[in-house]
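Each remark here refers to the structure printed beneath this line.
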Amino acid sequence: MSSSIDLLKLIAEKGADSQSAQDIVDNQVAQQLSAQIEYAKRSKKINVRNKLSIEEADAFRDRYGGAFDLNLTQQYHAPHSLAGALRVAEHYDCLDSFPPEDPVIDFGGSWWHHFSRRDKRVHSCCPVLGVRDAARHEERMCRMRKILQESDDFDEVPNFCLNRAQDCDVQADWAICIHGGYDMGFQGLCDAMHSHGVRVLRGTVMFDGAMLFDREGFLPLLKCHWQRDGSGADEVIKFDFENESTLSYIHGWQDLGSFFTESVHCIDGTTYLLEREMLKCNIMTYKIIATNLRCPRETLRHCVWFEDISKYVGVSIPEDWSLNRWKCVRVAKTTVREVEEIAFRCFKESKEWTENMKAVASILSAKSSTVIINGQAIMAGERLDIEDYHLVAFALTLNLYQKYEKLTALRDGMEWKGWCHHFKTRFWWGGDSSRAKVGWLRTLASRFPLLRLDSYADSFKFLTRLSNVEEFEQDSVPISRLRTFWTEEDLFDRLEHEVQTAKTKRSKKKAKVPPAAEIPQEEFHDAPESSSPESVSDDVKPVTDVVPDAEVSVEVPTDPRGISRHGAMKEFVRYCKRLHNNSESNLRHLWDISGGRGSEIANKSIFETYHRIDDMVNVHLANGNWLYPKKYDYTVGYNEHGLGPKHADETYIVDKTCACSNLRDIAEASAKVSVPTCDISMVDGVAGCGKTTAIKDAFRMGEDLIVTANRKSAEDVRMALFPDTYNSKVALDVVRTADSAIMHGVPSCHRLLVDEAGLLHYGQLLVVAALSKCSQVLAFGDTEQISFKSRDAGFKLLHGNLQYDRRDVVHKTYRCPQDVIAAVNLLKRKCGNRDTKYQSWTSESKVSRSLTKRRITSGLQVTIDPNRTYLTMTQADKAALQTRAKDFPVSKDWIDGHIKTVHEAQGISVDNVTLVRLKSTKCDLFKHEEYCLVALTRHKKSFEYCFNGELAGDLIFNCVK
């Protein structure tokens, strides 16, 4: 299949990778590279030097790990460090939405942030609204003087003004507002956009849906308390960061609240629409779009959701002991229910109301202090505030009185008391028995609210159900208010003008040869406004960790297929670097918490827990001994000098990533390779179609080279090609793993054969193809089995799957028994896959029945048979089976070769398979089509599914009859 990639769209949305600028254009400055190639999010590297907790680092990676290359160095303590790190990333996230060469306005931002990165196109409106703003300008002047004295590259004046955004006359089509809207509000931002001629604005604010409901709350990730104070136009909201002495923030509630409650605003003939995009890390990203196009009137609706608010009941209690002012207190629904259930049974009307309230208060104290599970108090409940406890007990007592009175009235109303009473209750009151004892005055008061008789004990509502969502609806601006419009023809004129302008700019760039210049090596650091200059750093410069050799020149592809392949190869380089950095970061964290320093480790006991979970975690002592008996060989280790090879007299720590630490070498080698131009043909065959046999038949000695995804596949192919000399130098040279080929190089070949190509990253395959200088790639695999998976949940793969130019499909299997055909067809139907090649697959196997299943209660019911291969979906089940296998007469080599996860087993072919699930807890892999397909198609003769308990959505259970 030919590639059909839109080049302009690709550059705008994905782009190339400016992290390896030397690989694209040698000796080009980063700014020229960004302007010529792309201005994509993933081309930015952000160094965060703040010390973030594990939870904060995970949240930061989850929010921006796919958009930027994050380097968390954990160097400095800083006030509200996560908020500062997020603020830096938010700048680039918002700026990357706009054309890279157009001017941009920053409302309320820091001019230093853009000046230090040489981003001359951004104009900052930095008004002095108080002494804090004035002090910030002085601090920025200090930083500017420092950078001017340390570097000769800065000769531009910062692009900013001291005007309010509404009063500035600088014009631009785009704008950002990073936490600058608190004092402007939605309509204030619209006024600023109107004065600047801005069409699209993107910004961020701290967000908590409970602000619409409560008077105070807490943003857990930012560790920020907020509190609403005052009322009406004077109401403010205060933000205080927990356990920090930095200045707090106070803003008008009407301004901040407008981002939650309003959606549209009109100024003259322009309509401004607010859209809330994303809520992550307690920060909401939004955009405001201006339009002059004619549009019909519509109702705009949005909802603000409160997390877990439905678990509570609102209890009305008097505020400051006033009969006229009441406030709502949230009490856990389970607490209120249990208090009412117990107190209702013990309630006695003959007692004084204070005695009944004491009983309610006693039950309330017990139920709000503990949570009972299975008859035992095993966890603390949600204690009430000391100021609210007595009033909540009072309100619940009066609520019980109300219910008894209403039940009494209901029973009395059900008795026959004549036609007059019947007419009054059924027709006049509409069957509402609650009015029986309130009298005519209360009835009239309910119809005329001005009488204000709804705060008495017999009519007040003490309990209210809380909704977990606040709904807002607003009409778009009426047509009568729009005085000027662009017509549809005007819109098309704008489109044509943009295209012509782009063509003109391209022509000028082609006519002008950019001068050669060295990429600056300085790193410039930025900090949040309220922290020290060292606290946060973010670099936009290309990564200089991998510098190509001077003689290596990487050509920049210009065709759509080349651009796609270039992006895949750069993604593979970034992925390898990410995994290497993760390994180093994990080991650094372990070294720090264990008190490692020099040749001493202060707290060796911490390794006991880690070693019990993973026996590859160990400590090498300076005397040459190991803290635990050495079972594995390690190539590198970690200490205060970093990750790398160590000497016998050094103290260092290791884990499983130290056994074969080659990711950095793979990344460096891959970064030097140009994009290959060879064609890629895919042989897409069903499971057991004889792909290894096909490789053997297609292989031509002296012309072809074979590459596999892993060592086991390479050994199988060598055994098939060279059964007698599979360990010879010839066999080892022509059949290689992809990692080995990249690290050590490969001989040139005419054709590259790839086994289990789906397990390789697309960029990894392209790197091997480029190194081999082949003219054709013949890839063998199954596009419906397990594909390449990222080992970093925060790294989003855009080019992981293989892209081919031609595809040949094979429908015949020689391995799978006949009943597997039906089981896989059922699997595909349950997954809704109607276009699968397995819909028409056939089998040459003589085995008609092979699938069975058996219920077990523990791993002790699994008998280890040396003639079977045991598969699991999870590493935990695999470890449990390996422990179980030690009770049987099998060797360690047998355990390593015959107990695998399904992912590890892809590509193998054995006679008998047992798939084991030892837990009934949630496991999404049993719902994944590709994993279940691999599990069902590894055997030739028999397959047994041993499962412990029912698991919702278990495809294996449903497909094995």
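Cβ coordinates come from backbone N, Cα and C, glycine included.
Non-local neighbourhood of GLY688 (ATP binding site): THR813, TYR814, ARG815, CYS816, SER843, SER909, THR937, each in the same chain, at least six residues away, with C-beta under 8 Å from its C-beta. Residues or ranges marked as ATP binding site by Swiss-Prot: GLY685, VAL686, ALA687, GLY688, CYS689, GLY690, LYS691, THR692.
Per Swiss-Prot, the feature domain 'Alphavirus-like MT' maps to 71-260; the stated evidence is sequence analysis. Looking only at the domain 'Alphavirus-like MT' (71-260), the predicted model's pLDDT averages out at 84.
Annotation source Swiss-Prot lists domain '(+)RNA virus helicase ATP-binding' at 655-810.
Under the heading domain '(+)RNA virus helicase C-terminal', Swiss-Prot lists 811-961.
DSSP assigns LEU396 (mutagenesis position) to a helical segment in the three-state reduction. Counted within 10 Å of its Cβ, the other Cβ atoms near LEU396 (mutagenesis position) come to 24, all protein chains included. Swiss-Prot gives this note for the published mutagenesis LEU396 to Ala: Reduces 1a membrane association.
Sequence-distant contacts of LEU400 (mutagenesis position), defined as residues of its own chain at least six apart whose C-beta falls under 8 angstroms from its C-beta, comprise GLU340, ALA343, PHE344, PHE347, ASN356, VAL360. According to Swiss-Prot, the mutagenesis experiment LEU400 to Ala carries the annotation: Reduces 1a membrane association.
Quoted from Swiss-Prot for the published mutagenesis LYS403 to Arg: No effect on membrane association; 5- to 8-fold increase in the number of 1a-induced membrane invaginations. Enhances viral RNA template recruitment. Complete loss of RNA replication. 50% loss of 1a mediated 2aPol accumulation. Non-local neighbourhood of LYS403 (mutagenesis position): PHE344, each in the same chain, at least six residues away, with C-beta under 8 Å from its C-beta.
Under its mutagenesis annotations, Swiss-Prot gives LYS403 to Glu the following note: Slightly reduces 1a membrane association.
Quoted from Swiss-Prot for the published mutagenesis LYS406 to Glu: No effect on 1a membrane association. The number of other Cβ atoms within 10 Å of the Cβ belonging to LYS406 (mutagenesis position), over all protein chains shown, comes to 15.
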Sparsest-packed among the binding-site residues, when each Cβ's other Cβ atoms within 10 Å are tallied, from GLY685, GLY690: GLY690
Shell list (ATP; ref centroid = CB of GLY685, VAL686, ALA687, GLY688, CYS689, GLY690, LYS691, THR692; cutoff 8 A): ALA694, ASP782, VAL810, THR813, TYR814, ARG815
Residues that sit under 8 angstroms from VAL686 (ATP binding site) by C-beta distance, when 6+ apart in the chain: ASP782, VAL810, HIS811, LYS812, THR813, LYS837, TYR838, TRP841
Of the binding-site residues listed as GLY685, CYS689, THR692, the one whose CA lies nearest the CA of LYS406 (mutagenesis position): GLY685
DSSP-derived structure type at VAL686 (ATP binding site), helix or strand or else coil: coil
Nearest-integer angstrom distance between the alpha carbons (Cα) of ALA687 (ATP binding site) and LEU396 (mutagenesis position): 66
LEU396 (mutagenesis position) and GLY690 (ATP binding site), Cα-Cα, nearest whole angstrom: 74
Tertiary neighbours of THR692 (ATP binding site) (same chain, Cβ under 8 Å, six or more apart): ASP716, VAL717, ALA720, ASP755
